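Peer 1: Before we start, here is the structure in question, set down as structure tokens.
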Amino acid sequence: MVHCAGCERPILDRFLLNVLDRAWHVKCVQCCECKCNLTEKCFSREGKLYCKNDFFRRFGTKCAGCAQGISPSDLVRRARSKVFHLNCFTCMMCNKQLSTGEELYIIDENKFVCKEDYLNNNNAAKENSFISVTGSDPSLSPESQDPLQDDAKDSESANVSDKEAGINENDDQNLGAKRRGPRTTIKAKQLETLKAAFAATPKPTRHIREQLAQETGLNMRVIQVWFQNRRSKERRMKQLSALGARRHAFFRSPRRMRPLVDRLEPGELIPNGPFAFYGDYQSEYYGPGSNYDFFPQGPPSSQAQTPVDLPFVPSSVPAGTPLGAMDHPIPGHHPSSDAQRFTDIMSHPPGDSPSPEPNLPGSMHSMSAEVFGQSPPFSSLSVNGGYGNHLSHPPEMNETAVW
């Protein structure tokens, strides 16, 4: 006797069905969900029989939008690795059904926003940022009691000015298609109250802000943002006024450049007269005063000295004359007296100063450092014809400047 796999009763009918290698009554082969008879094909799971629709609905791929099974006959859309019904693949803002190839933005892996709504919403959020506040910002929350924290956020929330917070009744007409965020309208009386409070206390505490909120009827966050913007505006005005004052002082009274020589005292970098800075030098061989005094007719009687008494070799170059070779005698100059003085200098004993070999034309005679110390700028004398007690003609003096 054959027993039915569904009802476990003996099969006495003329016909039977063989499903999953087991015998079934014809009336027992039915869907366990909808109780419909299965004649052509059936689906089995865990010993139970299902029709096609119920089987895919229960065990098939789930729709990521509605979490229901997807029938094989249903049209679906895929986004990333998820499958959606056509009715579930819509924009969450405008409920528009999205088509294949259309740009969209996915939120939370199972919600979609079309491109137009996303851009419009993003622009509106940026436009509303001047007055919108979040609870995560401690400087803008009503619970903030520290005025120093309020001042630290002045520059960040300085997007609202008194003009923006004033009365503006034509905002909706100027916005066009894009809707701007709501603006806080501050009336003239409320603005006067806030300005008076700002003049008294630029950084009000929470208690003062609560009193202002009760007096004006405005939100505490709006009052706090207004004070921050007002402080920022005052700082900007002070900076601009200080900059304008400095610029005005610079252009109105510029520094006048004076000549360099007029600002220097005599004896400084540029003294009176050429080469006068040598006059300040004193040593045991160079006395104070000018080293370039010249007397064409001989020194005055009061200043007449013999060459031996002179502390240095007199120079015949007047003050301010460029140094160079003196090849011609100066008019009015008596070479005999100068020759006599130079002869007396040259005629010292050999022990006092070394002498070059005699009778050598053009030989150089150097002054001894033991007698004259460090040689002055004109330390070499070239005399043609050697040295003698009397010079028959004016000596030609080649003077070499060493600087």
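Cβ atoms are placed via backbone N, Cα and C, with glycine included.
Annotation comment: Swiss-Prot describes 4-54 as domain 'LIM zinc-binding 1'. Annotated domain 'LIM zinc-binding 2' per Swiss-Prot: 63-117, in sequence order, evidence recorded as sequence analysis. In Swiss-Prot, a mutagenesis experiment is listed as C88 to G, annotated with the note Disrupts ldb1-binding. Produces an active form; when associated with G-28. Quoted from Swiss-Prot for the published mutagenesis I223 to P: Fails to induce chrd. In Swiss-Prot, a mutagenesis experiment is listed as Y278 to F, annotated with the note No effect on axis-inducing activity; when associated with F-281; F-285; F-286 and F-292. Per Swiss-Prot, mutagenesis Y281 to F is noted as: No effect on axis-inducing activity; when associated with F-278; F-285; F-286 and F-292. The annotation that Swiss-Prot gives for the mutagenesis experiment Y285 to A reads: Abolishes transcriptional activity and axis-inducing activity; when associated with A-278; A-281; A-286 and A-292. What Swiss-Prot notes for the published mutagenesis of Y285 to F is this: No effect on axis-inducing activity; when associated with F-278; F-281; F-286 and F-292. While the structure shown retains the original residue, Swiss-Prot records the mutagenesis experiment Y286 to A with this note: Abolishes transcriptional activity and axis-inducing activity; when associated with A-278; A-281; A-285 and A-292. According to Swiss-Prot, the mutagenesis experiment Y286 to F carries this note: No effect on axis-inducing activity; when associated with F-278; F-281; F-285 and F-292. Swiss-Prot lists Y292 to A among its mutagenesis entries, and the accompanying note reads: Abolishes transcriptional activity and axis-inducing activity; when associated with A-278; A-281; A-285 and A-286. What Swiss-Prot says about the mutagenesis result for Y292 to F is this: No effect on axis-inducing activity; when associated with F-278; F-281; F-285 and F-286.
Tell me about the surroundings of these features in the structure.
Peer 2: Across the residues of the domain 'LIM zinc-binding 1' (4-54), the predicted structure has a mean pLDDT of 77.
Take the CB of C88 (mutagenesis position) and look out to 10 A: across all protein chains shown you find 19 other CB atoms. DSSP gives C88 (mutagenesis position) a coil state; it is part of no helix or strand.
Under the DSSP three-state reduction, I223 (mutagenesis position) is assigned to helix.
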Peer 1: Please report the Cα separation of I223 (mutagenesis position) and C88 (mutagenesis position) in Å, rounded to an integer.
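Peer 2: C88 (mutagenesis position) has its Cα 45 Å from the Cα of I223 (mutagenesis position).
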Peer 1: How many helix, strand and coil residues does the domain 'LIM zinc-binding 1' (4-54) contain under DSSP?
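Peer 2: Reading the DSSP string over the domain 'LIM zinc-binding 1' (4-54) gives 3 helix, 15 strand, 33 coil.
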Peer 1: Give me the count of other Cβ atoms within 10 A of the Cβ belonging to I223 (mutagenesis position).
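Peer 2: Cβ-Cβ neighbours of I223 (mutagenesis position) within 10 Å number 25.
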